[in-house]
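As structure tokens, the structure follows; a few thoughts come after it.
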Amino acid sequence: MQHRGFFLLALLALLVVTSAVAKKKEKVKKGSECSEWTWGPCTPSSKDCGMGFREGTCGAQTQRVHCKVPCNWKKEFGADCKYKFESWGACDGSTGTKARQGTLKKARYNAQCQETIRVTKPCTSKTKSKTKAKKGKGKD
């Protein structure tokens, strides 16, 4: 008799747990009906960089999520396009710049990115002055 009561209690507990898991799965399905989200660019709340928002749409649903635009991003190719860059090339004497090429490593949030990009920067002069005046301690 005692074994039968224990068995019924265990069976009842199993049913309760199973129904709770089923309800949880149902809630997840309702919230994730949309599978193809289209995300816009991250728009900083103030200035050119820092914290901001990104809007996403899927059918009639719209979501707004927090995002961050790094302050060292290059506007030409966007903050959501991540590139792997080669080493800087030699200095071009006629233009006074050096260049390197980057290949697309990752496009975040379905961003439209170029496969390869080329960036330039001014050549730096080789002669940098490293001499600094040393301050003596109070003897004049």
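Backbone N, Cα and C define each Cβ position, glycine as well.
Although substitutions are noted, the structure shown does not include any of them.
What Swiss-Prot notes for the published mutagenesis of Arg100 to Gln is this: Decreases affinity binding to PTPRZ1. Decreases affinity binding to PTPRZ1; when associated with Q-105 and Q-106. Decreases neuron migration. Decreases neuron migration; when associated with Q-105 and Q-106. Listed in Swiss-Prot as a mutagenesis experiment, Lys105 to Gln is described as follows: Does not affect binding with PTPRZ1. Does not affect binding with PTPRZ1; when associated with Q-106. Does not affect positive regulation of neuron migration. Listed in Swiss-Prot as a mutagenesis experiment, Lys106 to Gln is described as follows: Does not affect binding with PTPRZ1. Does not affect binding with PTPRZ1; when associated with Q-105. Does not affect positive regulation of neuron migration.
According to DSSP, Lys106 (mutagenesis position) sits within a strand segment.
Put plainly, the mutagenesis positions Arg100, Lys105, Lys106 were compared by Cβ crowding within 10 Å, and the winner is Arg100. In the three-state DSSP classification, Arg100 (mutagenesis position) falls within a strand.
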